[in-house]
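Annotation comment: Swiss-Prot describes ASP124, GLU199 as Ca(2+) 1 binding site, evidence class experimental evidence. The Ca(2+) 2 binding site feature in Swiss-Prot is assigned to ASP158, GLY190, GLY192, ASP194. Swiss-Prot lists HIS168, ASP170, HIS183, HIS196 with the feature Zn(2+) 1 binding site. According to Swiss-Prot, the Ca(2+) 4 binding site annotation covers ASP285, GLU329, ASP378, ASP427. Quoted from Swiss-Prot, the note attached to the mutagenesis of TYR360 to Phe states: Partial reduction of tyrosine phosphorylation in the presence of PKDCC/VLK.
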Amino acid sequence: MHSFPPLLLLLFWGVVSHSFPATLETQEQDVDLVQKYLEKYYNLKNDGRQVEKRRNSGPVVEKLKQMQEFFGLKVTGKPDAETLKVMKQPRCGVPDVAQFVLTEGNPRWEQTHLTYRIENYTPDLPRADVDHAIEKAFQLWSNVTPLTFTKVSEGQADIMISFVRGDHRDNSPFDGPGGNLAHAFQPGPGIGGDAHFDEDERWTNNFREYNLHRVAAHELGHSLGLSHSTDIGALMYPSYTFSGDVQLAQDDIDGIQAIYGRSQNPVQPIGPQTPKACDSKLTFDAITTIRGEVMFFKDRFYMRTNPFYPEVELNFISVFWPQLPNGLEAAYEFADRDEVRFFKGNKYWAVQGQNVLHGYPKDIYSSFGFPRTVKHIDAALSEENTGKTYFFVANKYWRYDEYKRSMDPGYPKMIAHDFPGIGHKVDAVFMKDGFFYFFHGTRQYKFDPKTKRILTLQKANSWFNCRKN
């Protein structure tokens, strides 16, 4: 198999990407990354033909478009910064558009009772932790299907699990730390169903490095016949993220049940769904500014827009802050200290950039002086010019002085009295350019705190440049 000549690929790079303040060495590395990524995951046939240098055509461009469409990126056929960012993420080694084909059609196990064997163990974890991680991964799939799984200690099992490194004689060598973490084969005889984990990775049972339970649950989905999902919230999404609780999204459940049917449980499990930025029914749990940007939070996810990138960025909260819980209920930025404070229940966390500050979480009672009757905060914002922070709880609000570190006297007050027209409850709020933006359900109210008037009423997701709401 031949490679595209490096000079031609660099010419391709110069034509299809915008100017980067990067060294020639960096560009060469990125060109090599693009070629290898598309060959491995998008079946790019590297036959040595010249890449078109002046038109958006040719095999590399078409495969780039295919990859960008799969990951929900802006489809340009150009190796832009967002595309390279995705390519550099650790991920599963199974291709996105061509499975490890062993049999024609849609492979599945004919029997519902399957066996598995762990052939060897990683030294990164105690054996009991490895056993537990793999067992829990199988349970995720058995909970939603008629499938059952039994661990055996010797002989040939339906699904053989091993920790290997480099070239391990399956025509899909591992690449060292990072990059390709693991892979598994679709159901079938011999190597079919087997799962291999790269021993050059550091496997853990927490959010650090690579969580074995999380990766195993994904790979076993392949062992059962699933391919990759384009849903970023699905366990079968190809890139690795750890979002705290490892669970099947509804997309995963729908996929596996399409192959094996529903479980025999009287109550059918339901998985979380990934929010869609332009869903007219979209609501938010919390919103805050952070260093000039606005971040929107929903369940396990954050959403944000970037003036340099028109697409809405959607990802797990844990990508930025792995120590924060999912389902945040309120957030606000205190710019004077470059802090953002996140609330859930009666606890809150303070972060600077991507770092959760030492000593958190703390409780809202000793820190802010809330009465014990307050069980959680619905929404919060802080006025940068006054140091006053507003906390909205049910139909009332408190005002806190950040500099005196105490509640202002005379509070709580009624929301409806001091913020006429926005209703009795606030789901989320933030301040930008001197205006308060209140959110309740699918509605957003732009409020002028000086005149105490609502200026505009829009859909909650109006910040996302959706064509239709």
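Any Cβ shown, glycine's included, is placed from N, Cα and C.
Overlay of Swiss-Prot feature records on the structure.
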residue: ASP170; record: Zn(2+) 1 binding site; Cβ within 10 Å: 13
residue: HIS183; record: Zn(2+) 1 binding site; Cβ within 10 Å: 20
residue: GLY190; record: Ca(2+) 2 binding site; Cβ within 10 Å: 10
residue: GLY192; record: Ca(2+) 2 binding site; Cβ within 10 Å: 19
residue: ASP194; record: Ca(2+) 2 binding site; Cβ within 10 Å: 24
residue: ASP285; record: Ca(2+) 4 binding site; Cβ within 10 Å: 21
residue: GLU329; record: Ca(2+) 4 binding site; Cβ within 10 Å: 20
residue: TYR360; record: mutagenesis position; Cβ within 10 Å: 16
residue: ASP378; record: Ca(2+) 4 binding site; Cβ within 10 Å: 23
residue: ASP427; record: Ca(2+) 4 binding site; Cβ within 10 Å: 22
Listed binding-site residues (ASP124, ASP158), ranked by Cβ neighbours within 10 Å, top entry: ASP158
Close recorded positions near ASP194 (Ca(2+) 2 binding site), where close means Cα within 10 Å, chosen from ASP124, HIS168, HIS183, TYR360, ASP378: HIS183
Cα separation, HIS196 (Zn(2+) 1 binding site) to ASP158 (Ca(2+) 2 binding site) (Å, whole number): 14
C-beta crowding around HIS196 (Zn(2+) 1 binding site), within 10 angstroms: 23
Between HIS183 (Zn(2+) 1 binding site) and GLU329 (Ca(2+) 4 binding site): CA-CA distance (Å): 37
For HIS196 (Zn(2+) 1 binding site): DSSP state (helix, strand, coil): strand
Between ASP427 (Ca(2+) 4 binding site) and GLY190 (Ca(2+) 2 binding site), the C-alpha gap once rounded to whole angstrom: 54
Between GLY190 (Ca(2+) 2 binding site) and ASP124 (Ca(2+) 1 binding site): CA-CA distance (Å): 28
